[in-house]
Amino acid sequence: MASVQLQNVTKAWGEVVVSKDINLDIHEGEFVVFVGPSGCGKSTLLRMIAGLETITSGDLFIGEKRMNDTPPAERGVGMVFQSYALYPHLSVAENMSFGLKLAGAKKEVINQRVNQVAEVLQLAHLLDRKPKALSGGQRQRVAIGRTLVAEPSVFLLDEPLSNLDAALRVQMRIEISRLHKRLGRTMIYVTHDQVEAMTLADKIVVLDAGRVAQVGKPLELYHYPADRFVAGFIGSPKMNFLPVKVTATAIDQVQVELPMPNRQQVWLPVESRDVQVGANMSLGIRPEHLLPSDIADVILEGEVQVVEQLGNETQIHIQIPSIRQNLVYRQNDVVLVEEGATFAIGLPPERCHLFREDGTACRRLHKEPGV
């Protein structure tokens, strides 16, 4: 195991900057997930750690050693890619041992490591098979095993589940989580799938256009996003946003006017520092935090546009006439409502988020469980 530290790391191709002044501390044994939309720089960041991309400026440390100029093979890292990249003419055992053979490891060492890793990954009964005789999930486990037998101090995974179907992704996600708990290795995992990030990570790094938008535990990012980008990216369905105007402030409270015909005002328990009366801001509320109208004091009303029945839950898309914008309301169980009907939902102030015009969040003061 080893820690990984990035200090003011920047990557540029000519005048195009793809990673901007990245500062990160990844502790020994942590499972850290880099997440963000396509083009945010997450894979580039992973490749700089692996040594497959040069660092334009800044410093990378693995353990106590500065690694900027160290060749990839000498960094003590192992990498699993989106593509399995298995040799089709070699057996599972031969694929897993290929790197060790090239490194000149003794036969008994190779056999011992391959057998140990095969047991961990439930591949022992498949060691003599060729890749064409394996399922997608089994092939991905072989690719992971090939990296594990080298015993890297840092394990890098670049969207390893992207080629799998939905059921296999869930299965492999569970297996990777178990593998980390069993081995305790430092793992850095890249994905665009925020569900993978939330379920796997000890710590999530959200990237936006080459910069670190926020670093934190999964529930911390979900309940206390640093800005509107993180709020909209973490969570599915994504957070609803409403334009509001500040009408008053007090200690640890901000009053805003909702975009409804009755101009209803509501006090939100958020930090009021630097918030000016009259400012235009965005109120955020997650679909699952909206309430049935009969148990709420603050009511939003609109016309049902779409009803999505998922069996275990219902998602209702409601158009708010005054802003010509849809809100998504999610409720567990079945909700029977017709498209075109008028539908009212409740807005709980303690679950609301408030964002300034520049996108930064006013810190929520409501204490959420698990954070």
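Each position is counted from 1, following the chain as shown.
The backbone N, Cα and C atoms fix where each Cβ goes, glycine too.
Going by Swiss-Prot, these are the annotated features:
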BINDING   Gly36, Pro37, Ser38, Gly39, Cys40, Gly41, Lys42, Ser43  ATP binding site
DOMAIN    4-234  domain 'ABC transporter'
MUTAGEN   Val114 to Cys  Suppressor of EAA loop mutations in MalFG
MUTAGEN   Glu119 to Lys  Resistant to inhibitory effects of alpha-methylglucoside but retains transport capacity
MUTAGEN   Ala124 to Thr  Resistant to inhibitory effects of alpha-methylglucoside but retains transport capacity
MUTAGEN   Gly137 to Ala  Loss of maltose transport. Has greater ability to decrease mal gene expression than wild-type MalK
MUTAGEN   Asp158 to Asn  Loss of maltose transport but retains ability to repress mal genes
MUTAGEN   Arg228 to Cys  Resistant to inhibitory effects of alpha-methylglucoside but retains transport capacity
MUTAGEN   Trp267 to Gly  Normal maltose transport but constitutive mal gene expression
MUTAGEN   Glu308 to Gln  Maltose transport is affected but retains ability to interact with MalT
MUTAGEN   Gly340 to Ala  Maltose transport is affected but retains ability to interact with MalT
MUTAGEN   Gly346 to Ser  Normal maltose transport but constitutive mal gene expression
MUTAGEN   Phe355 to Tyr  Maltose transport is affected but retains ability to interact with MalT
Recorded positions listed as Pro37, Gly39, Gly137, Gly340, Gly346, least Cβ neighbours within 10 Å: Gly340
Of Gly36, Pro37, Ser38, Gly41, Lys42, i.e. the binding-site residues, those within 10 Å of Glu308 (mutagenesis position) when Cα atoms are compared: none
For Asp158 (mutagenesis position): intrachain residues, at least 6 apart, with Cβ closer than 8 Å: Ser43, Leu46, Arg47, Met79, Val80, Phe81, Gln82, Val190
Rounded distance in angstrom between the Cα atoms of Cys40 (ATP binding site) and Arg228 (mutagenesis position): 16
Mean per-residue pLDDT computed across the domain 'ABC transporter' (4-234): 93
Spatially closest candidate among Pro37, Gly39, Gly41, Arg228, Gly340, the listed recorded positions, to Val114 (mutagenesis position) (Cα to Cα): Gly41
Those residues of the chain, 6+ apart, with a Cβ under 8 Å from that of Ser38 (ATP binding site): His192
Cβ neighbour count within 10 Å of Ala124 (mutagenesis position): 15
Position of peak Cβ density within 10 Å, selected from the binding-site residues Gly36, Gly41: Gly36
